Amino acid sequence: MKFVYKEEHPFEKRRSEGEKIRKKYPDRVPVIVEKAPKARIGDLDKKKYLVPSDLTVGQFYFLIRKRIHLRAEDALFFFVNNVIPPTSATMGQLYQEHHEEDFFLYIAYSDESVYGL
C-alpha cells in the first residue's frame, strides 16, 4: 500500500523524526495508521501515534475503533506489510519485526479481511 504520509514527508525527514522519537521515548513505538485504499470505513482524525511498546495489537484495535466511531458489530482489520497481525502480539514485537528504515511502523486499516478489496 502507498501511504500518503510517505508521499507528503521526504524519507530523510521521516527518518530523522523517527530516530528522535525512539531516542526520546525508548519504551514507545511510533506508528503511522492510514485507511486502506478501497476501505468503506471512517477516517481517523490523525495518522501518527506514539504507543506503549507493551500495548497489545488487540488494545490498539480498541483505541482505533473508538477514534473512527465504529459500532461493536462493525468489522475492523489491520494490515502490516499486507498481513493481519495477531491480536496477542505487542506493538513492540510488531515494531521490531516490521518497522521501516525511517523508524516508523506502518499499519493500514480496513473493513475487509482481504487486503486491497
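Start at 1 and count along the chain as shown; that gives each residue its number.
Glycine is treated like the rest: Cβ placed from N, Cα and C.
For the mutagenesis experiment LYS24 to Gln, the note given by Swiss-Prot reads: No effect on WDFY3-binding. Impaired WDFY3-binding, but no effect on SQSTM1-binding; when associated with H-25 and H-54. A simple way to gauge crowding: the CB of LYS24 (mutagenesis position) has 9 other CB atoms within 10 angstroms, across all the protein chains here.
Among the mutagenesis results in Swiss-Prot, TYR25 to His has the note: No effect on WDFY3-binding. Impaired WDFY3-binding, but no effect on SQSTM1-binding; when associated with Q-24 and H-54. The residue drawn here is the original one. According to DSSP, TYR25 (mutagenesis position) is assigned to coil rather than to any helix or strand. The Cβ of TYR25 (mutagenesis position) lies under 8 Å from the Cβ of LEU50, each of these being in the same chain and 6 or more residues away along the sequence.
Residue density at ASP54 (mutagenesis position): 13 other Cβ atoms are found within 10 A of its Cβ, drawing on all protein chains shown. Secondary structure at ASP54 (mutagenesis position), as computed by DSSP, is coil. The mutagenesis experiment ASP54 to His is recorded by Swiss-Prot, whose note states: No effect on WDFY3-binding. Impaired WDFY3-binding, but no effect on SQSTM1-binding; when associated with Q-24 and H-25.
DSSP classifies ARG67 (mutagenesis position) as helix under the three-state reduction. Counting every protein chain shown, the Cβ of ARG67 (mutagenesis position) has 15 other Cβ atoms within 10 Å. Record note (Swiss-Prot), mutagenesis ARG67 to Ala: No effect on interaction with TECPR2. The unchanged residue is displayed.
Listed in Swiss-Prot is the mutagenesis experiment GLY116 to Ala, annotated as follows: Impairs localization at the autophagosomal membrane.
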